[in-house]
Amino acid sequence: MTTACPARTSSLMDDLLGLLRIRIKRGVNLAVRDISSSDPYVVVKMGKQKLKTRVINKDVNPEWNEDLTLSVTDSNLTVLLTVYDHDMFSKDDKMGDAEFEIKPYIEALRMQLDGLPSGTIVTTVKPSRRNCLAEESRVTWVDGKLVQDLVLRLRHVECGEVEAQLQWIDLPGSKGL
């Protein structure tokens, strides 16, 4: 005797808008937390998701060029980026953090942009007290894709910035934008 399949419950794909690829490019003038340098890495959190880059040893101007990909179910969520100094024998030291909204980027994605020339600036986000931008952030149409470049000024620390770039990945079968 076979049993009937239970009614399908909602899956992650039903709520998933798509994937947000955050390229952590580099750190600039990060704080010294060891004797003469730091061993920095970045942790990115959005909702319950948490991802991290590799550690770059003895460098306050590290180049990660590392992609961290988050699944997006809510465009109102903010992304928290925290830089840490890796320590071998003690707790890792915090080297500052920055927060940014993905909503302006998502809103630009929802526009019909096909046919725009590569390099077209679609929108800009200005630095303000409500965001951690060190300079104006441009959302640009590049080779058929929308990217947003960010220079984030770290908070709760004496100095340091992190350069990052956002890119969207559509997933077949997801709710989409």
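Our numbering is plain: 1 for the first residue shown, then up by one each step along the chain.
Note that Cβ sites are derived from N, Cα and C of the backbone, with glycine treated the same way.
For all the noted positions, this structure keeps the original residue and models no substitution.
Feature annotation from Swiss-Prot assigns Ca(2+) 1 binding site to Arg33, Asp34, Asp85, Asp87, Asp93. Classification of Asp93 (Ca(2+) 1 binding site) by DSSP places it within a strand.
There are 14 other Cβ atoms within 10 Å of the Cβ belonging to Asp34 (Ca(2+) 1 binding site). The Ca(2+) 2 binding site annotation in Swiss-Prot covers Asp34, Asp39, Asp85, His86, Asp87.
The annotation domain 'C2' is assigned in Swiss-Prot to 4-118.
Quoted from Swiss-Prot, the note attached to the mutagenesis of Lys50 to Ala states: Small reduction in the ability to bind liposomes in the absence of free Ca(2+); when associated with A-52. Taking a C-beta cut-off of under 8 angstroms and a sequence separation of 6 or more, Lys50 (mutagenesis position) has the following same-chain neighbours: Val43, Val44.
Here Swiss-Prot describes Lys52 to Ala as a published mutagenesis experiment; the accompanying note says: Small reduction in the ability to bind liposomes in the absence of free Ca(2+); when associated with A-50. In the three-state DSSP classification, Lys52 (mutagenesis position) falls within a strand. The Cβ of Lys52 (mutagenesis position) lies under 8 Å from the Cβ of Tyr41, Val42, Val43, Val44, Leu68, each on the same chain and at least six residues away in sequence.
In the three-state DSSP assignment, the secondary structure recorded for Asp85 (mutagenesis position) is strand. Swiss-Prot lists Asp85 to Ala among its mutagenesis entries, and the accompanying note reads: Impaired Ca(2+)-dependent phospholipids binding and reduced abscisic acid (ABA) sensitivity, as well as altered membrane localization and PYR1 binding; when associated with A-87.
According to Swiss-Prot, the mutagenesis experiment Asp87 to Ala carries the annotation: Impaired Ca(2+)-dependent phospholipids binding and reduced abscisic acid (ABA) sensitivity, as well as altered membrane localization and PYR1 binding; when associated with A-85. Annotation for Asp87 (mutagenesis position): spatial neighbours Asp34, Asp39, Asp93, criterion Cβ-Cβ under 8 Å with sequence separation of six or more.
Break the domain 'C2' (4-118) down by DSSP state and the numbers are 11 helix, 49 strand, 55 coil.
The separation of Arg33 (Ca(2+) 1 binding site) from Asp85 (mutagenesis position), Cα to Cα, is 7 Å.
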